[in-house]
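Okay, so here's the structure we're looking at.
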Amino acid sequence: MTSLSDILASSAEAGLSLQRSDGSMPAGHNGPYHDPETPVRNTSHWLVTFLKAHELTDENRFRQAASDAVSYLLSEEARPHGHTFEHRQNDTKDRCNGLMGQAWSLEALALAARALDNERAAAVAADVFLSHPFCDKLKLWQRVDTDGTILGFDRTFNHQLWFAASGGLVAHTAPQEVSQRVRDFLDSLPSTIDLYENGLIRHPLRPSMDLSELAESVTHDVHRSMVRNHLLHYLRPPRSKRRLRNKAEGYHSFNLYALAILAREFPSHSVWSTDLLSDILEYTLSEEFREATTDNKFSHPYNPPGFEVPAAMETFSVGSYKEREMWVNEQIQHSFDPNTSLLTRGTDDKQTHAARLYEATRLDDYEIYLD
């Protein structure tokens, strides 16, 4: 028997030998999407783990590793045009990985800015966040590619949610405008989030719009993409709808984790006392959800529900300690390799999954039962 803090420290130790001289960490391929990625994403994740390892052990080598990771994220290689972070190099997709890629890097820089008292990290994080156009009407952000090109709304809900969560972290050392945009997003969350009948969060972004708003949006260059999502909601064939539901089941815990971050940063916001959140949490605690995460390629092998669900349970004070501990142990049993101290089992993207242990840094220190 060991503890989660021991797992984090030992994995950070293993991570030290993976870090390159420029501070970067090995790149993966975005899990099931198989996108050629730059080191930016995994360096962002490992940065958080190194910070946690320093907090746990007070060993300077972890602080230095975190500092080196920050240096890489602030380098020209990570932001080649001085705009957004370059996360992937797939010629058929954007290089910023929508809002999602930026959220991961902003999350890491925001935490490092405070832990390392790094003013440049704070300034860059605020600058990149605010460079993304925010729609005052829909309370949503547009994507900005690495060369500064504005690409329109990110039409995936979890990307918008995670970008808001990263903004909540950035807000600690940023202009008031950052916090205000996140609060505006939270104010509109009940009309932005879309649920299945059982409380499962839908994957596509489909904000509530009446017929007049939809008609008006058709003539608006930026808003038109939201009309597309509304049309697709009704026109998708059954097979496509089943695939999307399976994806939503694999991403439900990922959404929960972002909601938990936001709730910790804005604990008094009224959205946390709505029926909306109650419905989401009720589904999360159901046996139906547990079964849905089994053999789902977007779940344990990619998004780690064993860290994400307990984070939400802790934050919103639901479920028992034993249930949370069970989720954590299930993820460790599935993914942790005790021989390497890395989260590399049961996945075809070992580099990315190893980096995603960072999500456990926000959890209580649970007992871990290794085989």
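A Cβ is built for glycine as well, from the same backbone N, Cα and C atoms used for every other residue.
Original residues only: the substitutions mentioned are not part of this model.
For the mutagenesis experiment His34 to Asp, the note given by Swiss-Prot reads: No effect. According to Swiss-Prot, the mutagenesis experiment Glu37 to Ala carries this note: No effect. Under the heading of mutagenesis, Swiss-Prot lists Thr38 to Leu and annotates it as follows: Defects in N-glycosylation pathway. Quoted from Swiss-Prot, the note on the mutagenesis of Phe50 to Ala is: No effect. Here the residue is the original one, while Swiss-Prot reports the published mutagenesis Lys52 to Leu with the comment Defects in N-glycosylation pathway.
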Legend entry - Number of Cβ atoms other than its own within 10 Å, given for His34 (mutagenesis position): 12
Legend entry - Fewest Cβ neighbours within 10 Å, where candidates are the mutagenesis positions Glu37, Thr38, Phe50, Lys52: Thr38
Inset, instruction - Between His34 (mutagenesis position) and Phe50 (mutagenesis position), find the distance joining the two CA atoms and give it rounded to the nearest Å. - result: 26
Legend entry - Phe50 (mutagenesis position) to Thr38 (mutagenesis position) - Cα separation in whole Å: 19
Inset, instruction - Give me the Cα-Cα distance between Lys52 (mutagenesis position) and Thr38 (mutagenesis position), rounded to a whole Å. - result: 23
Legend entry - Per DSSP, three-state class assigned to Lys52 (mutagenesis position): helix
